[in-house]
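Beneath this line is the structure, given in structure tokens, with notes to follow.
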Amino acid sequence: MFSGSSSPPKDKSNSVPHSGAVDTQSLSVHPEEGSAAQTSKSLPSGGFFTRRTSEDQAPAGEKKRRSSTVTKAATFFTNAKNSLSLSSSPRESSSFNYTVRSPQTLQSLGSMDPALSVPQGSLNNSAGDSLPTPRSSFKVGVTEDRNRKCRRTMEDTHAYLYNFLGTPAPLARADGENEAGSSLAPDEASSVVETDNGYFAIFDGHAGTFAAEWCGKKLHLILEDIMKKNPNTPVPELLDQTFTTVDQQLEKLPVKNSGCTAVIALLRWEDRIPSSHSATGSSALAPAAAAAAAAKGDSNSEADDTPTQATSSGPSILPKLQEKAIRQRVLYTANVGDARIILCRNGKALRLSYDHKGSDENEGKRIANAGGLILNNRVNGVLAVTRALGDAYLKDLVTGHPYTTETVVQPDSDEFIILACDGLWDVCTDQEAVDLVRNVPDAQEASKILVDYALARFSTDNLSCMVIRLDTNRVKEVINKTAEPIGVAGDPSMDVEHGVSEADKIIEGARKSMANADIADDGETAEKGKNDILHKMVDGEPGPEMSLDDSNDAPTVSHLNKTNANNGIP
């Protein structure tokens, strides 16, 4: 997304920001006028022998001043070279280009963590191989392009799952004891529980690929684990907690400079009840039941100091709530940075994300209040986004708290979803993207059309685009109960013996592959080996992100069927 010490510049004519360029002529010493030897003509500057002759003919005071100037200039040049990783090879001596480093990958860590050893699935899916089933109500298409004319490396990753974790039953206990697809550890007899709950994500890396690759392999697993432990917590809060956890784990790794923007979406089946307190007009049954049980328990405790009444109030409330509940399709989103998610509703583009850029007034105020500053629309003059995962060296300013939304899908009007990095949005508006692919029923073809359009419009960044085409007829059948319900604990299709989530099944396959290769993934030896590998990776770590792009477009947010949770945005 952004050019940095590990990425090539977007334009050869602007290979390095002006603030980082060093004029080689500043290292030449120009003797002051008044010297007896220079009253008739000036000697050419820049040569070694010229400087030596000038020093021999100049007074001692001038020699000392010039020596001090040369020392300071040399020190400045050395520091600039180290911070920007300037190349000093003869082939590149004519211009200051960033040194080409091998992209950081997680291959060396795969032997220590099954999640990091999962092979790429179809369409280069970082989460592994995930395919639709006859009961799937959506189809995913993904196209990515390095943009080789402008980029030497591909720093984007993406992930998706067709059968993400099932929606928990109301008042389910923590750790997923009552949750479909998560009650048992995967084993040889385990099978994937078909949930029709989708997970989609795009990670746009900068200053190397490490953070983006790590998130592509791990974020959905962290999210699933948090959802299992908090089955009655609203999903937007769980998304915020997941991003915070990911940020904390990345900060502990030695690769401090790598970071990524992120946009993720969850498409879930939920039993929901009407709610006047929700912007969507309804709320999920599980959190509502938990809140009602807690409220009734508190009132009973005040009337009678009997603690058992609080715990027994839940089952008595649940039947009343279930009578009002209806099955609905819900889309949850979360993003940090400038990757976007767009929902097409009746042909209109609805943006369900927020561009966290230095040009945004709200984000600029937040950065200033945190002790930073915005220079040339960049955080401290370095990073073009104000929120990201990773970037530990700027973590006091660049937070990982996401912007979250909650949208109830309207099957009669909601057609498809677009997730893409800024490589597309820099040259294409939200509505243009919708208009380009609205009449393209195939999701894969639609994603390719958008990437090709961005290349034709001279996008200078890596390109990743994901299109999720909704099967409106299938959604209507489930909502109208003309088809068997799916996705929520308690449904007949969820009652699978030794059933596990799709993510758990993929990890189990990777663990078996490691076992067949006689590679241990636990114990002190594995942990020590993991730390040794990580510390070795630090030696080749790219420098901080240096963005050459200057985007002045102000973000616009579509306020439709959305709720904000822990966004920190006024």
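Every residue gets a Cβ built from N, Cα and C, even glycine.
No substitution from the list is modelled in this structure, which keeps its original residues.
Here Swiss-Prot flags 139-470 as domain 'PPM-type phosphatase', drawing on sequence analysis.
ASP204 (mutagenesis position) has a Cβ environment of 30 other Cβ atoms inside 10 Å. Swiss-Prot documents ASP204 to Ala as a published mutagenesis change and attaches the note Decreases activity.
The Mn(2+) 2 binding site annotation in Swiss-Prot covers ASP204, ASP422, ASP461 and rests on similarity to another entry.
Secondary structure at ASP204 (mutagenesis position), as computed by DSSP, is strand. Annotation source Swiss-Prot lists Mn(2+) 1 binding site at ASP204, GLY205.
Looking at Swiss-Prot, the entry for mutagenesis of ASP338 to Ala says: Decreases activity.
Cβ neighbours within 10 Å of ASP422 (mutagenesis position), excluding its own Cβ and spanning all shown chains: 26. Per Swiss-Prot, mutagenesis ASP422 to Ala is noted as: Decreases activity.
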Validating a neighbour-count step here. Other CB atoms within 10 A of the CB of ASP461 (Mn(2+) 2 binding site): how many? 27
Give the number of CB atoms, excluding that of ASP338 (mutagenesis position) itself, located within 10 Å of its CB. 27
Tell me the Cα distance separating ASP204 (mutagenesis position) from ASP422 (mutagenesis position), rounded to the nearest angstrom. 8
Inside 10 Å of the Cβ of GLY205 (Mn(2+) 1 binding site), count up the other Cβ atoms and send me the figure. 36
Residue pair ASP338 (mutagenesis position), GLY205 (Mn(2+) 1 binding site) - Cα distance, angstrom, rounded: 12
For the domain 'PPM-type phosphatase' (139-470), what's the mean pLDDT in this predicted model? 85
